[in-house]
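K.L.:
Okay, here's the structure, questions in a sec.
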Amino acid sequence: MWRIWRLFDPMRAMVAQAVFLLGLAVLIHLMLLGTNKYNWLDGAKKAPAATAVAPVPAEVTSLAQAK
C-alpha cells in the first residue's frame, strides 16, 4: 500500500479528495433544499385546505317574478 504514494503526491490527493467531498456536500444540500419535505429554510409548505364546493342554488321563481 505504501507504494501507491510513490505514484501520487499525498498533498495533491488530499486536496483533490477535500474538493470532491465539498462539492458532493454542496450538491446534496442543494438537492435537499429543492425538495418540499427537507427544505429547512422555508419550512415544509402546507397543503392547501380542502374547501367544500357548495352547489349554486337554483333561482327562486317567486323572486324572479317580483323583479
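Please read every residue number as a count from 1 along the shown chain.
Glycine residues also receive a Cβ, built from the backbone N, Cα and C atoms like all the rest.
Sequence unchanged from the original; the noted substitutions are absent.
I grabbed these lines from Swiss-Prot:
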- HIS29: bacteriochlorophyll binding site (BINDING)
- TYR38 to Phe: In strain: DSM 149 (VARIANT)
- LEU41 to Met: In strain: DSM 151 (VARIANT)
- ALA49 to Val: In strain: DSM 149 (VARIANT)
- THR51 to Ser: In strain: DSM 149 (VARIANT)
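Can you tell me where each of these features sits in the structure?
P.N.:
The number of other CB atoms found within 10 A of the CB of HIS29 (bacteriochlorophyll binding site), across every protein chain shown, is 12.
A coil conformation is recorded for TYR38 (variant position) in the three-state DSSP classification, outside any helix or strand.
Within its own chain, LEU41 (variant position) has LEU33 as residues 6 or more apart in sequence whose C-beta sits under 8 angstroms from its own.
In this structure, THR51 (variant position) belongs to neither helix nor strand by DSSP; it is coil.
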K.L.:
Rounded to a whole number, how many Å is the Cα of HIS29 (bacteriochlorophyll binding site) away from the Cα of TYR38 (variant position)?
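P.N.:
Between the Cα atoms of HIS29 (bacteriochlorophyll binding site) and TYR38 (variant position), the distance comes to 10 Å.
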K.L.:
Just the number: how many Å between the Cα atoms of TYR38 (variant position) and THR51 (variant position)?
P.N.:
27
K.L.:
To which of the variant positions TYR38, THR51 does the lowest count of other Cβ atoms within 10 Å belong?
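P.N.:
Among the variant positions TYR38, THR51, the sparsest Cβ neighbourhood within 10 Å belongs to THR51.
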